[in-house]
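Trainee: Swiss-Prot lists R32, K220, G245, D246, T278 with the feature substrate binding site, giving similarity to another entry as the kind of evidence. Taken from Swiss-Prot, the feature K(+) binding site covers N34, S36, D66, T67, and the record attributes it to similarity to another entry. Residues or ranges marked as ATP binding site in Swiss-Prot (evidence: similarity to another entry): N34, F35, S36, H37, R73, K156. Per Swiss-Prot, the feature Mg(2+) binding site maps to E222, D246. Among the mutagenesis results in Swiss-Prot, R271 to L has the note: Loss of an interdomain salt bridge, stablilizes the inactive T-state. The residue drawn here is the original one. Recorded in Swiss-Prot as a mutagenesis result, R292 to D carries the remark: Inactive, crystallizes in the inactive form. Mutagenesis annotation in Swiss-Prot: K382 to Q, described as Significant loss of activation by fructose 1,6-bisphosphate, retains sigmoidal kinetics; the structure shown retains the original residue. Experimental mutagenesis at this site is recorded by Swiss-Prot as K413 to Q, annotated: Partial activation of enzyme, loss of cooperativity in fructose 1,6-bisphosphate binding. Quoting Swiss-Prot on the mutagenesis of R431 to E: Partial activation.
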Amino acid sequence: MKKTKIVCTIGPKTESEEMLAKMLDAGMNVMRLNFSHGDYAEHGQRIQNLRNVMSKTGKTAAILLDTKGPEIRTMKLEGGNDVSLKAGQTFTFTTDKSVIGNSEMVAVTYEGFTTDLSVGNTVLVDDGLIGMEVTAIEGNKVICKVLNNGDLGENKGVNLPGVSIALPALAEKDKQDLIFGCEQGVDFVAASFIRKRSDVIEIREHLKAHGGENIHIISKIENQEGLNNFDEILEASDGIMVARGDLGVEIPVEEVIFAQKMMIEKCIRARKVVITATQMLDSMIKNPRPTRAEAGDVANAILDGTDAVMLSGESAKGKYPLEAVSIMATICERTDRVMNSRLEFNNDNRKLRITEAVCRGAVETAEKLDAPLIVVATQGGKSARAVRKYFPDATILALTTNEKTAHQLVLSKGVVPQLVKEITSTDDFYRLGKELALQSGLAHKGDVVVMVSGALVPSGTTNTASVHVL
């Protein structure tokens, strides 16, 4: 069974009910909506379509809204045509938005461009395809020397590696998009270009103000500043997305894999969910099979311990969206089979909190008894994530009375959430857990299961792990 979860970006190729049903069958767990593209009517329809499919099939999936975030882009060019730049030529950026650009100058969307940059800084355009060095700053103009040949287009992303920029965490568009997300009841917000703790807090306050206090925030780490402040960002967030696209432009490409491993490890220790994203099966936008390197990349992220792997263009606009999900699911399943439980966390000598100690004990017991299933009663999802931290061989069946929690646990590795009407007592939990263990096919008559619950089942400290034979 596949334990690693798959996040699929949904676009024109995959938005119909028919396609969404096939994507769920193929292994999709979370629908990602990229708010850098599309309007509210399109995104609203996609959400409705997924909910219709879920109610018809009884399958559970989560919805993730990915914000555009505070980014810098190039503006208009003459005739809307790309311009060719040559290595060695001079090129100027201006903050005067009325300028229509050409092969010598273009306007950028960010007012503070001239104040944040210094002579000697690097400017990268279009995912780093064109590099420039700042040679002078005059008034509202930044004058650069072009470092390599390339074609510059309008509305292309501009990165300033190593420069701390004063853009707000939430652009006006993001604020409106988050309100839309609250109205639609999305499960997660993936917040782009998070640079520091206060960015996350600002987003959380905005969500709270519009009835979205239960939406989980996944912070996307996309630049050096985000990496430098990673610990404080992790603490303020519900999870992390390792956004390797922009990150690989902002930091040297050979550093990205080490940043990925560091972030995944810290997320596991903190019991926070982590998604590894960008270019995972990139060649499948055009080809029916991935490269061997891509298949290895997906497996490597899973071995690192990621909760989920993500498809972007592969599922939103590619030629082979279904094949991409199927192949990714196959790689997940194969790699999940070789993962061992991790009861020995290095340097984990600190005293464990009650919940964590009980959950760790449950995993240890399940390993020793070869139990195929650990059943957890969880209100907000903490206990289920505490069990997941130790990578049990057993599947985790998480019973919750909270619909939001059920959807959010869809993203956690190895967790199968199950919404139940009520759990009145510990005995009721044992009865219900055993019934659902058999019904779901996750365990069979005669199997040993480990059950984890609290004294006050509705909420409170998880303090009991017990062993049952079905």
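The backbone N, Cα and C atoms fix where each Cβ goes, and this holds for glycine too.
Nothing has been swapped: the model has the original residues at all the noted spots.
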Trainee: Cα distance, R73 (ATP binding site) to S36 (K(+) binding site), nearest Å?
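Mentor: Here the two Cα atoms are 12 Å apart.
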Trainee: Around E222 (Mg(2+) binding site), how many other CB atoms lie within 10 A of its CB?
Mentor: 27
Trainee: If you count the C-beta atoms lying within 10 Å of each candidate's C-beta, which of the recorded positions R32, R271, R292, K382 ends up with the smallest number?
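Mentor: Minimum Cβ neighbour count within 10 Å, taken over the recorded positions R32, R271, R292, K382, occurs at R292.
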Trainee: Go through N34, S36, T67, the listed binding-site residues, and name the one with the sparsest Cβ surroundings, counting other Cβ atoms within 10 Å.
Mentor: S36
Trainee: Using DSSP, would you call R73 (ATP binding site) helix, strand or coil?
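Mentor: In the DSSP reduction, R73 (ATP binding site) maps to strand.
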Trainee: Go through the binding-site residues F35, H37, T67, K156, G245, T278 and tell me which ones have a CA within 10 A of the CA of K413 (mutagenesis position).
Mentor: none
Trainee: Given the substrate site residues R32, K220, G245, D246, T278, which other residues of that chain have a Cβ within 8 Å of the mean position of their Cβ atoms, reported in sequence order?
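Mentor: Close Cβ neighbours, site residues excluded: D66, S192, E222, M241, A243, R244, L247, A277, M310, S312.
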Trainee: Pull out the recorded positions from the set F35, R73, K156, E222, D246, R292 whose C-alpha sits within 10 Å of the C-alpha of T67 (K(+) binding site).
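Mentor: Correct set: F35.
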Trainee: Give the distance between the Cα atoms of D66 (K(+) binding site) and D246 (substrate binding site), rounded to the nearest whole Å.
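Mentor: For D66 (K(+) binding site) versus D246 (substrate binding site), the Cα atoms are 14 Å apart.
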Trainee: Out of H37, R271, K382, the recorded positions in the record, which is closest to E222 (Mg(2+) binding site) when you go by Cα distance?
Mentor: H37
Trainee: Between C-alpha atoms, which of these recorded positions comes nearest to G245 (substrate binding site): H37, K156, R292, K382, R431?
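Mentor: Going through H37, K156, R292, K382, R431 one by one, the closest to G245 (substrate binding site) is K156.
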Trainee: Let's check the environment of R73 (ATP binding site): how many other CB atoms sit within 10 Å of its CB?
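Mentor: So the Cβ neighbour count for R73 (ATP binding site) comes to 16.
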Trainee: So for K156 (ATP binding site), how many other CB atoms are inside 10 Å of its CB?
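Mentor: Total other Cβ atoms inside 10 Å, all chains included: 19.
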Trainee: Enumerate same-chain residues with a sequence separation of six or more from K220 (substrate binding site) and a Cβ-Cβ distance below 8 A; give 'none' if the list is empty.
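Mentor: When sequence neighbours closer than 6 are ignored, K220 (substrate binding site) has D66, G69, A190, A191, S192, F193, I194, G226, I240, M241, A243 within Cβ distance under 8 Å.
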